[in-house]
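Pulled from Swiss-Prot, these are the features on record:
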| type | residues | note |
| --- | --- | --- |
| ACT_SITE | His288 | active site |
| ACT_SITE | Asp305 | active site |
| MUTAGEN | Cys358 to Ala | Loss of activity |
| ACT_SITE | Cys358 | active site |
Amino acid sequence: MLSPTNSTSKKAPVPPQDSSKPVLISEEPQNQLLQKVARTALAVLLVVVTLGLILLFYSFSDLQSFPWCCQTRPSTKEQPTISIPVPLPSPPLAVPRPSTPPPPVISRPSTPPAPTPAISPPSTPSAPKPSTPPPLPPKAPKPVKTQEDLLPFVPEQVFVEMYEDMARRWIIEALVPAWDSDIIFKCLCYFHTLYQGLIPLETFPPATIFNFKQKIISILEDKKAVLRGEPIKGSLPICCSEENYRRHLHGTTLLPVFMWYHPTPKTLSDTMQTMKQLAIKGSVGASHWLLVIVDIQARRLVYFDSLYNYVMSPEDMEKDLQSFAQQLDQVYPAYDSQKFSVKIAAKEVIQKGSGSSCGAWCCQFLHWYLRDPFTDALNDLPVDSVERHENLASFVQACEAAVQDLPELFWPEAKALF
């Protein structure tokens with residue numbers, strides 16, 4: 001059965017398209033795309049060229065002067081200045097003034113030069129010139145003070161005296177060495193062999209300004225106990241037996257009390273500590289030896305300080321010893337009720353020019369007192385300090401030779417009581 005459609009109306013079948021082949025773009029849209037790309041590239045190129053020209057132009061100018069510049073460092077280039085011509089004012093009227101004359105010369109006085117009149121412009125009429133005042137007298141030049149002028153003038157004789165004093169001190173220090181407690185005790189032992197009434201009291205530990213009164217009272221109390229046949233209450237010496245010490249107390253009539261003094265410590269314990277520190281260092285420092293002689297037979301307290309007032313003034317020391325003498329009158333009264341008197345031996349500084357001969361001077365004074373207690377040997381001292389210490393050096397050499405064979409810190413044997 002035939003189809004109702006006509007055969008002539010049938011179309012030819014379309015062949016299937018191959019999907020693998022690319023679809024071609026028409027030429028008109030492709031040209032438009034190329035034009036856009038070209039315009040964009042040209043615009044970018046123009047912008048780059050413009051910026052390059054701007055940077056090239058401003059490389060020769062100061063970019064930092066613009067407010068939008070990020071740098072804060074000031075510009076070091078000079079700014080162009082615009083000079084505006086200003087009309088010059090008319091010159092002022094010239095008034096002649098006297099010129100200052102040069103400084104005077106010592107050889108001949110100089111005449112001040114005549115004043116030079118100023119030339120005024122011809123176009124400006126000159127005013128009448130006033131009368132020229134007389135020149136002022138030249139001022140005297142101020143003296144220039146040098147460093148030598150600022151220093152005080154010291155005569156040559158002063159330097160000579162200073163040198164002589166230094167040489168004198170060196171000689172004195174070489175003549176008399178410093179004596180320690182061991183040599184002083186040996187010297188006392190040697191004096192005991194010459195004068196049996198002297199008791200060689202130990203100098204270590206030495207008495208001080210804080211305990212010398214208690215030490216003297218303790219010795220006198222022990223002497224009274226020995227005379228009564230009673231046991232002594234005080235401490236025994238380190239290097240002396242009790243029997244030997246009792247014999248010394250029984251026959252003694254003179255107590256030589258050496259005091260060690262230092263101005264710094266204010267108590268007994270501090271004084272002992274200072275003495276130990278100086279002994280460790282091997283230095284005498286500011287220490288000083290003093291001597292108090294208790295003459296039991298003559299009932300006298302004799303105080304000797306070779307520096308005269310190193311501890312205190314002689315007046316104050318005399319008052320203090322007067323009070324102590326009254327105390328001794330009660331501790332050790334005399335049979336005839338005689339009171340203890342006080343004597344300050346030194347009337348001036350004895351050891352002039354020497355700082356370490358105090359121990360030797362104390363022993364020298366004790367030796368003079370033992371020979372003649374009623375003659376003041378200090379009045380016969382030489383005035384010259386070198387000659388004075390030369391005499392002391394002779395005494396020191398004699399004592400050192402005499403005590404050379406004595407044992408260390410050993411008391412000599414006292415005579416028997418009966």
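Cβ atoms here come from the backbone N, Cα and C positions, even for glycine.
Here the original residues are kept at every noted site.
In the three-state DSSP classification, Asp305 (active site) falls within coil. Less than 8 angstroms from the CB of Asp305 (active site) sit His288, Leu290, Leu291, Val311, Met317, Ala346, each of them six or more residues away in the same chain. Here the recorded positions are His288, Cys358, and the one whose Cβ sees the fewest other Cβ atoms within 10 Å is His288.
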